[in-house]
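Notes follow the structure.
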Amino acid sequence: MVRAGAVGAHLPASGLDIFGDLKKMNKRQLYYQVLNFAMIVSSALMIWKGLIVLTGSESPIVVVLSGSMEPAFHRGDLLFLTNFREDPIRAGEIVVFKVEGRDIPIVHRVIKVHEKDNGDIKFLTKGDNNEVDDRGLYKEGQNWLEKKDVVGRARGFLPYVGMVTIIMNDYPKFKYALLAVMGAYVLLKRES
């Protein structure tokens, strides 16, 4: 017969007693682990800011949150965006845009482009899987989008990779648990 305490003795301590591991570390080890964690976070932020500069988009990577663009993109697809202002917007192009009063950007296809005599361009969008255009999504009284509304244009995608983000937003406790485990792993990981 195996006692419960005997089973725990064979498991790595970091999986059972995080605070016990922290107490066993000397101050230098703890400082090193915190610094290591800070380096990982700051590196991720620098990469993100670099992508913003390289792509010209305030959000160079987005996740498709609905099925409105099927069959082109499915819920959970990860899109890579660019937003170079000098490129003209064309009908058939897939854009990500923000509408005043809505927090979440929308991924839809440009179906009509209207150019005024003064050079201003306005355009209309629609989800591939939607019956009607997006005028019902725009702010009240707005019939067309302008270039200033565009967050980016879809240049590539990875299918279903963004489902992790959707799951974490749908189940916030899972998100916090995953972040806590990853943070604890980085802090408690020891060099071999």
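Numbers run from 1 along the shown chain.
The backbone N, Cα and C atoms fix where each Cβ goes, and this holds for glycine too.
None of the listed substitutions appears in this model.
Sequence annotations record features per position, and here Swiss-Prot assigns active site, charge relay system to SER68 (among others) based on a curator's inference. SER68 (mutagenesis position): 19 other CB atoms within 10 A of its CB, across all protein chains.
For HIS108 (among others), the entry in Swiss-Prot reads active site, charge relay system, with the evidence type a curator's inference. In the shown protein chains, 22 other C-beta atoms lie within 10 A of the C-beta of HIS108 (active site, charge relay system).
Long-range neighbours of ASP134 (mutagenesis position) (same chain, six or more residues apart, CB within less than 8 Å of its CB): ILE106, HIS108, LEU124, THR125, LYS126, GLY127. Per Swiss-Prot, active site, charge relay system is recorded for ASP134 (among others), and the stated evidence type is a curator's inference.
One entry in Swiss-Prot concerns the mutagenesis experiment SER68 to Ala. Its note says: Loss of catalytic activity. Look at SER68 (mutagenesis position): DSSP puts it in coil.
Secondary structure from DSSP puts ARG109 (mutagenesis position) in a beta strand. In the shown protein chains, 21 other C-beta atoms lie within 10 A of the C-beta of ARG109 (mutagenesis position). In Swiss-Prot, the entry for mutagenesis ARG109 to Asp states: Slight reduction in catalytic activity; when associated with R-128. The structure shown retains the original residue.
According to DSSP, ASP128 (mutagenesis position) sits in a coil region rather than a helix or strand. Taking Cβ-Cβ distances under 8 Å and a sequence separation of 6 or more, the neighbours of ASP128 (mutagenesis position) in its chain are SER68, MET69, GLU70, PRO71, ALA72, HIS108, ARG109. Swiss-Prot lists ASP128 to Asn among its mutagenesis entries, and the accompanying note reads: Moderate reduction in catalytic activity. Reduces protein stability.
The mutagenesis experiment ASP128 to Arg is recorded by Swiss-Prot, whose note states: Slight reduction in catalytic activity; when associated with D-109.
Record note (Swiss-Prot) on the mutagenesis of ASP133 to Asn: No effect on catalytic activity or protein stability. Take the CB of ASP133 (mutagenesis position) and look out to 10 A: across all protein chains shown you find 16 other CB atoms. Secondary structure at ASP133 (mutagenesis position), taken from DSSP and collapsed to helix, strand or coil, is coil.
Among the sequence features in Swiss-Prot, the mutagenesis site ASP134 to Asn is noted as follows: Loss of catalytic activity. Slight reduction in protein stability.
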